[in-house]
Amino acid sequence: MEEGGSTGSAGSDSSTSGSGGAQQRELERMAEVLVTGEQLRLRLHEEKVIKDRRHHLKTYPNCFVAKELIDWLIEHKEASDRETAIKLMQKLADRGIIHHVCDEHKEFKDVKLFYRFRKDDGTFPLDNEVKAFMRGQRLYEKLMSPENTLLQPREEEGVKYERTFMASEFLDWLVQEGEATTRKEAEQLCHRLMEHGIIQHVSNKHPFVDSNLLYQFRMNFRRRRRLMELLNEKSPSSQETHDSPFCLRKQSHDNRKSTSFMSVSPSKEIKIVSAVRRSSMSSCGSSGYFSSSPTLSSSPPVLCNPKSVLKRPVTSEELLTPGAPYARKTFTIVGDAVGWGFVVRGSKPCHIQAVDPSGPAAAAGMKVCQFVVSVNGLNVLHVDYRTVSNLILTGPRTIVMEVMEELEC
């Protein structure tokens, strides 16, 4: 993670030492592994290393073969040799990011066994730390959209800091964007983000306070990670020098160029999609879920459609035919701290591809195979799922959805 920018000892206190410091480093480490794993997952989908595979007449969706992946990692210079590749993938397995498809092997082996990213089968564990990390990542992506101007260079106590937000303005924005219903709720969210090391005061001197104090995100979620970084036991913040174009740092009143978050796009840059509930909403996994905040990335997401859950294709005309065997239902779904908990796929009409059984959508009565008629009063029968996705993700936290359900379904 990038420090909010101090090059000296200013702002260091007891909160960064002892057990608190160790806990903070572990949270930083976890966050880096999560981002690295997600970037690898998207890349493997893009290059078709992850795909449906068959063994003994059974199909295993969204899998990769361990031996083939090791070949791929070496070929793409993500690992120097097979032993190193095994160690790297074991790091992801130890964090619960990947697993053997039948959970028969805890060790990652250089053999023809099927493994899968847990985000691709909906089994990724969502503890409080992961939830806070995902929420922070979504807010970061939203703030980094071209039309958002909340993050600005600002000065505090005579020192200039890059990519800062003012606490009071950030709280206003959270309520305005539907991320929180009240200012108090927004402030509680900021306290959680700070406790989990996602945001910090620019000089690390203050907790989060509704004031004109300046804060920054500690992590550049968009930085392209190298898999080899997983073997580096140093604090993630030490992996980026002050000369890095991705490094958040404070600037004095000299004429040094600001190198904070320059738009550097390496070849084959991974397009990170941060709108997630157990899986990226536009990823290949059939268990991706809508997040409670939009993805407004300037880059198109990596797209890859899972097999449809529908038994047969259905047209909008068929749904609207008088006497057709479909019943209309309306749901009001309030997003929780993680999201709404469902996936839309298909086109003209879209359908519900997956529903998180523990999410708000399931609680409201949503089921797979239902067809989406309208979102917040807007008819969407004749658009594709990308349009519906954008409508949901850029709308309010509470959504009203009308669906049609086949009576025999």
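Using N, Cα and C of the backbone, Cβ positions are placed for all residues, glycine too.
What Swiss-Prot says about this protein:
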type	residues	note
DOMAIN	36-119	domain 'DEP 1'
MUTAGEN	Lys58 to Ala	Decreased phosphatidic acid-binding
DOMAIN	145-219	domain 'DEP 2'
MUTAGEN	Thr241 to Ala	In mutant 13A; abolished phosphorylation, leading to promote interaction with MTOR without affecting ability to bind phosphatidic acid; when associated with A-244, A-258, A-259, A-263, A-265, A-282, A-283, A-287, A-293, A-297, A-298 and A-299
MUTAGEN	Ser244 to Ala	In mutant 13A; abolished phosphorylation, leading to promote interaction with MTOR without affecting ability to bind phosphatidic acid; when associated with A-241, A-258, A-259, A-263, A-265, A-282, A-283, A-287, A-293, A-297, A-298 and A-299
MUTAGEN	Ser286 to Ala	Reduced ubiquitination by the SCF(BTRC) complex
MUTAGEN	Ser291 to Ala	Reduced ubiquitination by the SCF(BTRC) complex
MUTAGEN	Ser299 to Ala	In mutant 13A; abolished phosphorylation, leading to promote interaction with MTOR without affecting ability to bind phosphatidic acid; when associated with A-241, A-244, A-258, A-259, A-263, A-265, A-282, A-283, A-287, A-293, A-297 and A-298
DOMAIN	330-407	domain 'PDZ'
Secondary structure content, the domain 'DEP 2' (145-219) (per DSSP, counts of residues): 23 helix, 20 strand, 32 coil
DSSP three-state assignment for Lys58 (mutagenesis position): strand
DSSP-derived helix, strand and coil totals, residue by residue, for the domain 'PDZ' (330-407): 14 helix, 35 strand, 29 coil
